[in-house]
Amino acid sequence: MVAEVQKQAPPFKKTAVVDGIFEEISLEKYKGKYVVLAFVPLAFSFVCPTEIVAFSDAAKKFEDQGAQVLFASTDSEYSLLAWTNLPRKDGGLGPVKVPLLADKNHSLSRDYGVLIEKEGIALRGLFIIDPKGIIRHITINDLSVGRNVNEALRLVEGFQWTDKNGTVLPCNWTPGAATIKPDVKDSKEYFKNANN
């Protein structure tokens with residue numbers, strides 16, 4: 001099974017570092033919630049801690065939207081635990097509020113299409129999975145550029161809005177902004193107001 005937008009997310013069960021201990025984490029555990037699954041290439045590297053720390057610091061915002069952030073790496077759970085024990089000022093993570101999944105056999109990275117086989121590391125994939133287990137969004141960055149927490153949160157809020165209200169969202173939409181009724185006639189209301 002390969003991850004695709006509008007398809008069921010590949011299931012997984014992995015050992016994770018959660019609040020300083022090891023815990024088995026599965027996608028099934030979060031059924032009924034949105035899941036933001038993000039992959040990082042390597043523990044103790046450079047861009048990765050900035051991403052995990054930023055998403056961890058924003059964990060409450062995602063929780064308030066009924067979403068759980070998960071990070072996955074091809075490192076072992078022991079490496080990930082050691083990384084959380086290293087202070088942030090030294091390039092570590094310190095305590096984090098998001099589970100860190102150990103994908104040491106690379107099955108998760110492979111199933112989600114982010115594994116660089118030759119190097120045994122993952123590209124910076126970000127997947128938004130809805131409460132029914134359907135993938136709604138995929139982005140995959142090269143190794144050198146980190147992701148944007150606010151954009152990930154905006155996408156979760158956007159998918160939730162469209163699911164609830166049946167409207168579609170224009171470019172650069174933010175919560176509270178105008179939406180579009182997906183109908184040839186009714187959509188004209190949006191375009192009339194947007195182009196005055």
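The backbone N, Cα and C atoms fix where each Cβ goes, glycine too.
Modelled residues match the original; the substitutions are not represented.
Taken from Swiss-Prot, the feature domain 'Thioredoxin' applies to 3-161.
Neighbour count (other Cβ atoms within 10 Å of the Cβ, all protein chains): 24 for Cys48 (mutagenesis position). Experimental mutagenesis at this site is recorded by Swiss-Prot as Cys48 to Ser, annotated: No activity.
The feature active site, cysteine sulfenic acid (-SOH) intermediate is assigned by Swiss-Prot to Cys48, with a curator's inference given as support. Secondary structure at Cys48 (mutagenesis position), taken from DSSP and collapsed to helix, strand or coil, is helix.
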